Amino acid sequence: MTNESILESYSGVTPERKKSRMPAKLDWWQSATGLFLGLFMIGHMFFVSTILLGDNVMLWVTKKFELDFIFEGGKPIVVSFLAAFVFAVFIAHAFLAMRKFPINYRQYLTFKTHKDLMRHGDTTLWWIQAMTGFAMFFLGSVHLYIMMTQPQTIGPVSSSFRMVSEWMWPLYLVLLFAVELHGSVGLYRLAVKWGWFDGETPDKTRANLKKLKTLMSAFLIVLGLLTFGAYVKKGLEQTDPNIDYKYFDYKRTHHR
């Protein structure tokens, strides 16, 4: 470790007596990774909800992710690489966000007192985002690891099997609320922080963005619950012990 690094770590300024730009750079990367994950969250919800349109529609979309228009039957390993990339961004975002978390009881008490006294909506939203982010770090990691290591088990039949027979439904139910709340709040706070849509009336814009955030949360949660119900219903109907439901979708597209 150089003397310059030691000086900056204690004083917060560079050897040139300038305030360190590192916090700003880390904030930018936190925002960038958060934006990517927020948009991915929306796309992911629309993907998994294709089961509401029928098995064939979801299977068709699944195979497009596996590049079946290039490889006959598709290559599940393509999904593994995609999941690994998202997992890496997910971990990086969590690492960057942890800088803002209260790290001891005193900091937690200070924040809680501030939140309760101020009763400011955006402060409460930050707290919701922090709590849902904490839950997502564990629940989301489980889901992403499964997608990364078992991509051939994605599909209307196989995913329903995982949901019910492999008892993933409690995790997915909690993850649904955590992801949709965290993502919608995060996108709202990004827009406010960077002033993307401020225009000439920032206060009015912020109020409209908050309404949009609420509508987004409600829409995605309702869509998610309908999708969740569809998977559970299909999973409960899988009662034939002679059928390999876990790899059913993979086998019917790779063994003809």
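The backbone N, Cα and C atoms fix where each Cβ goes, and this holds for glycine too.
Keep in mind that this structure shows the original residues, not the substituted ones.
In the three-state DSSP assignment, the secondary structure recorded for HIS143 (mutagenesis position) is helix. The heme b bD binding site annotation in Swiss-Prot covers HIS44, HIS143 and rests on experimental evidence.
Of all the Cβ atoms in the protein chains shown, 25 others lie within 10 Å of the Cβ of HIS182 (heme b bP binding site). Residues annotated as heme b bP binding site in Swiss-Prot, with experimental evidence given as evidence: HIS93, HIS182.
Listed in sequence order, the same-chain residues six or more apart from HIS44 (mutagenesis position) with CB atoms under 8 A from its CB number zero; the list is none. Looking at Swiss-Prot, you'll find the mutagenesis HIS44 to Ala noted as follows: Loss of fumarate reductase activity.
Within 10 Å of the C-beta atom of HIS93 (mutagenesis position) sit 24 other C-beta atoms, taking all shown protein chains into account. DSSP classifies HIS93 (mutagenesis position) as helix under the three-state reduction. One entry in Swiss-Prot concerns the mutagenesis experiment HIS93 to Ala. Its note says: Loss of fumarate reductase activity.
The secondary structure of HIS114 (mutagenesis position), as reduced to three states from DSSP, is helical. Record note (Swiss-Prot) on the mutagenesis of HIS114 to Ala: Slight reduction in fumarate reductase activity.
Experimental mutagenesis is annotated in Swiss-Prot for HIS120 to Ala, with the remark: Reduction in fumarate reductase activity. HIS120 (mutagenesis position) falls within neither a helix nor a strand when secondary structure is assigned with DSSP, and so counts as coil. The 10 Å shell around the Cβ of HIS120 (mutagenesis position) contains 11 further Cβ atoms across the protein chains shown.
Quoting Swiss-Prot on the mutagenesis of HIS143 to Ala, Met or Lys: Loss of fumarate reductase activity. For HIS143 (mutagenesis position), the count of additional Cβ atoms within 10 Å of its Cβ stands at 17 [all protein chains shown].
The Cβ neighbour count for HIS114 (mutagenesis position), using a 10 Å radius and every protein chain shown, is 11. In this structure the C-alpha atoms belonging to HIS93 (mutagenesis position) and HIS114 (mutagenesis position) are separated by 26 Å. Here the candidates are the recorded positions HIS114, HIS120, HIS182, and by Cα distance the one nearest HIS143 (mutagenesis position) turns out to be HIS182.
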